[in-house]
Amino acid sequence: MSKCRKTPVQQLASPASFSPDILADIFELFAKNFSYGKPLNNEWQLPDPSEIFTCDHTELNAFLDLKNSLNEVKNLLSDKKLDEWHEHTAFTNKAGKIISHVRKSVNAELCTQAWCKFHEILCSFPLIPQEAFQNGKLNSLHLCEAPGAFIASLNHYLKSHRFPCHWSWVANTLNPYHEANDDLMMIMDDRLIANTLHWWYFGPDNTGDIMTLKFLTGLQNFISSMATVHLVTADGSFDCQGNPGEQEALVSSLHYCEVVTALTTLGNGGSFVLKMFTMFEHCSINLMYLLNCCFDQVHVFKPATSKAGNSEVYVVCLHYKGREAIHPLLSKMTLNFGTEMKRKALFPHHVIPDSFLKRHEECCVFFHKYQLETISENIRLFECMGKAEQEKLNNLRDCAIQYFMQKFQLKHLSRNNWLVKKSSIGCSTNTKWFGQRNKYFKTYNERKMLEALSWKDKVAKGYFNSWAEEHGVYHPGQSSILEGTASNLECHLWHILEGKKLPKVKCSPFCNGEILKTLNEAIEKSLGGAFNLDSKFRPKQQYSCSCHVFSEELIFSELCSLTECLQDEQVVVPSNQIKCLLVGFSTLRNIKMHIPLEVRLLESAELTTFSCSLLHDGDPTYQRLFLDCLLHSLRELHTGDVMILPVLSCFTRFMAGLIFVLHSCFRFITFVCPTSSDPLRTCAVLLCVGYQDLPNPVFRYLQSVNELLSTLLNSDSPQQVLQFVPMEVLLKGALLDFLWDLNAAIAKRHLHFIIQREREEIINSLQLQN
């Protein structure tokens with residue numbers, strides 16, 4: 001059978017072939033829509049700007065009763081194992097088979113639940129203004145968009161229906177590559193982002209956080225080439241599993257900033273789609289009133305492909321009245337932009353008409369009823385599900401697929417019409433990030449108990465044993481070798497990216513997120529976040545990591561072995577003796593073994609004495625020192641030479657960029673870890689074999705980076721250099737794999753030491769008590 005032959009899509013029965021009760025359930029599933037409708041007396045009007053942000057929030061009993069009754073039912077889920085509950089609700093989800101069917105049958109790009117949800121919205125409401133079709137140009141802005149499924153869905157809709165307009169888009173999300181961003185706040189999937197980076201705006205600080213006024217100003221400049229924005233979407237949220245009952249309040253500031261951004265950027269007559277959750281709180285009531293006053297039509301819609309048991313809804317706003325109509329109010333709203341806006345209510349309670357509150361309550365009751373019924377039914381079926389119920393669910397799921405395809409008339413789209421026709425990146429971080437959040441496999445109650453434990457209790461109970469004890473010796477030359485060939489580095493296309501100084505390194509595209517998170521917790525809880533090794537650790541010499549340390553002899557032996565391998569594959573043997581440049585390792589210079597290398601030392605005592613902290617290799621002082629040593633080293637090297645270079649870690653884009661440069665000018669790079677028994681100091685070295693020369697333009701570019709680093713440090717600037725090699729380059733497969741291996745070895749070695757130290761202190765403490 002030919003590998004190119006496509007798997008046939010399963011032919012499904014038409015909806016008419018299902019029983020009336022199945023059809024009735026599916027009709028209801030696709031009919032969760034509430035339209036506000038405005039009173040004829042036109043009493044829904046915005047208040048005078050002088051009245052906004054003057055009063056405290058006033059919660060209303062009718063809405064609080066709805067919130068409390070919903071949370072009572074949600075609390076019944078607290079003792080359920082999340083993996084078991086998710087597996088159960090995946091089966092009871094009537095729309096659960098739609099996504100995979102759509103992906104196969106119409107060749108949908110980035111076909112996720114969000115893709116299908118947005119397609120339902122596109123096909124249910126006239127989101128795209130007629131003006132866009134008349135002028136032949138559509139501009140859209142997508143806020144909090146990761147991973148990009150709304151964009152992919154819109155592309156499919158436009159291309160498959162052959163709408164006569166040229167489409168331009170700009171997107172924003174929390175930058176998955178920014179080291180100070182918390183992965184709990186992000187969707188760690190960069191399949192689309194990595195291949196379309198030029199269309200993503202991460203703001204002046206490069207974080208992607210929309211909740212700052214500087215971001216809003218920068219975004220307006222970024223989209224200034226668009227004559228008008230016809231459509232804005234905002235799909236923002238973050239992980240609320242630590243406090244699911246307060247999801248609405250936790251995301252209220254984000255919703256406010258999304259709304260203000262949309263009202264500031266959207267053109268007259270445009271459309272806005274906003275993801276919200278429950279709308280019981282006063283802050284949500286205010287936002288809904290604002291939107292009803294700013295748009296001709298407001299609908300609240302729950303797509304069939306949105307899981308029926310959650311609170312998610314989409315507010316669909318049509319025919320924007322324009323910035324001019326609300327200019328005085330909008331100007332004042334931007335002054336309260338940010339995370340602290342919820343301290344005062346947007347509107348005083350008395351300015352919101354009773355007719356709006358009544359209509360809004362009807363909306364909340366409408367969706368509250370459906371959610372309550374779904375959760376209660378899922379609990380009942382979780383405890384006992386018979387064969388008849390399983391068969392009915394299977395029929396419902398099959399009927400939902402057919403109804404979806406028939407109702408929305410989805411069409412096949414060839415890959416030539418995708419946003420990313422062929423990925424230019426061999427391996428984005430997406431494949432590595434999936435499946436790493438093992439906290440999902442605990443019940444809510446278990447997670448809360450774990451959060452309540454002190455750091456020492458967690459160590460004593462062995463919660464981190466797997467990270468510490470799986471840390472074995474990394475043998476260089478066996479698996480982690482980065483092979484390079486002389487290549488033309490297009491550094492004229494690169495640019496230096498500055499941003500706000502990193503307070504700490506919370507995430508990295510070059511490391512397993514769980515390992516980094518655990519290491520940071522260990523440093524923060526055990527060592528106070530940052531420390532001085534001279535004062536804190538030298539008096540406690542009994543604390544040393546028990547794992548094997550590579551001796552100087554083994555390091556040189558490995559280096560010689562790699563050098564010989566390289567010489568064996570070379571046609572022309574270098575006429576001069578190969579030089580080995582040691583950076584910062586004065587002890588290696590006096591090694592008593594015969595090696596066929598001319599050993600030279602580039603002294604840099606500071607480079608090896610940097611210690612592990614919450615900043616890791618994000619410290620600008622360390623980065624400047626490392627780059628300075630690298631530039632001095634490159635001046636000393638000739639073709640075929642080798643180098644031993646100590647490295648603290650490579651979590652940041654800056655350090656990954658330097659490893660990429662090394663990768664391009666050496667035939668082989670591998671690493672050795674650990675090389676030191678000193679606690680939490682630099683414990684890894686790079687073995688760089690077969691120097692191939694660095695082009696002068698690249699060397700000069702690195703010099704300019706170094707000069708900027710020095711300028712920023714000497715002026716005590718709040719900025720630092722975040723990146724100087726494009727992410728598209730850093731995400732290439734071989735380099736990414738190497739960095740993951742290197743960082744895992746370093747992080748686990750530090751974890752091993754910290755946890756071993758804590759265990760010894762716990763044991764000593766218990767012995768003293770006895």
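Keep in mind that glycine also has a Cβ here, set from the backbone N, Cα and C atoms.
Keep in mind the model is a prediction, meaning the values are calculated, not measured.
Leu77 to Ala appears in Swiss-Prot as a published mutagenesis result, with the remark: Strongly reduces mRNA cap binding and catalytic activity of the enzyme. Under the three-state DSSP scheme, Leu77 (mutagenesis position) falls in the helix class.
The Cβ neighbour count for Ser78 (mutagenesis position), using a 10 Å radius over every protein chain in view, is 14. Among the sequence features in Swiss-Prot, the mutagenesis site Ser78 to Ala is noted as follows: Only mildly affects mRNA cap binding and catalytic activity of the enzyme.
The annotation that Swiss-Prot gives for the mutagenesis experiment Trp85 to Ala reads: Strongly reduces mRNA cap binding and catalytic activity of the enzyme. The Cβ of Trp85 (mutagenesis position) lies under 8 Å from the Cβ of Leu77, Phe382, each of these being in the same chain and 6 or more residues away along the sequence.
Residues annotated as domain 'Adrift-type SAM-dependent 2'-O-MTase' in Swiss-Prot, with sequence analysis given as evidence: 109-322.
Long-range Cβ proximity for Lys117 (active site), meaning a same-chain Cβ under 8 A and a gap of 6 or more residues, is found for Pro303, Thr305, Ser306, Tyr314. Among the features that Swiss-Prot reports, active site is placed at Lys117 (among others), with the record citing a curator's inference.
Proximity of Gly148 (S-adenosyl-L-methionine binding site) to non-local residues of its own chain (separation of 6 or more, Cβ distance below 8 Å) is seen for Leu110, His142, Ala171, Arg191, Leu192, Ile193, Thr196, Leu419, given in sequence order. The annotation S-adenosyl-L-methionine binding site is assigned in Swiss-Prot to Gly148, Trp167, Asp235.
Experimental mutagenesis is annotated in Swiss-Prot for Asp235 to Ala, with the remark: Abolishes catalytic activity. Taking Cβ-Cβ distances under 8 Å and a sequence gap of 6 or more within the same chain, the neighbours of Asp235 (mutagenesis position) are Ala114, His142, Leu143, Cys144, Glu145, Phe150, Lys275.
For the published mutagenesis Lys275 to Ala, Swiss-Prot gives the following note: Abolishes catalytic activity.
What Swiss-Prot records for Lys275 is active site, proton acceptor, and it gives sequence analysis as the kind of evidence. Mapped onto three states, the DSSP output places Lys275 (mutagenesis position) in strand. The Cβ of Lys275 (mutagenesis position) has 23 neighbouring Cβ atoms from other residues within 10 Å, across all protein chains displayed.
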Across the domain 'Adrift-type SAM-dependent 2'-O-MTase' (109-322), average pLDDT on the 0 to 100 scale: 93
Number of other Cβ atoms within 10 Å of the Cβ of Leu77 (mutagenesis position) across all protein chains: 19
Structural state of Trp167 (S-adenosyl-L-methionine binding site), classified by DSSP into three states: strand
C-alpha spacing of Ser78 (mutagenesis position) relative to Trp167 (S-adenosyl-L-methionine binding site), in angstrom: 46
S-adenosyl-L-methionine site span - longest C-alpha distance across Gly148, Trp167, Asp235, in Å: 20
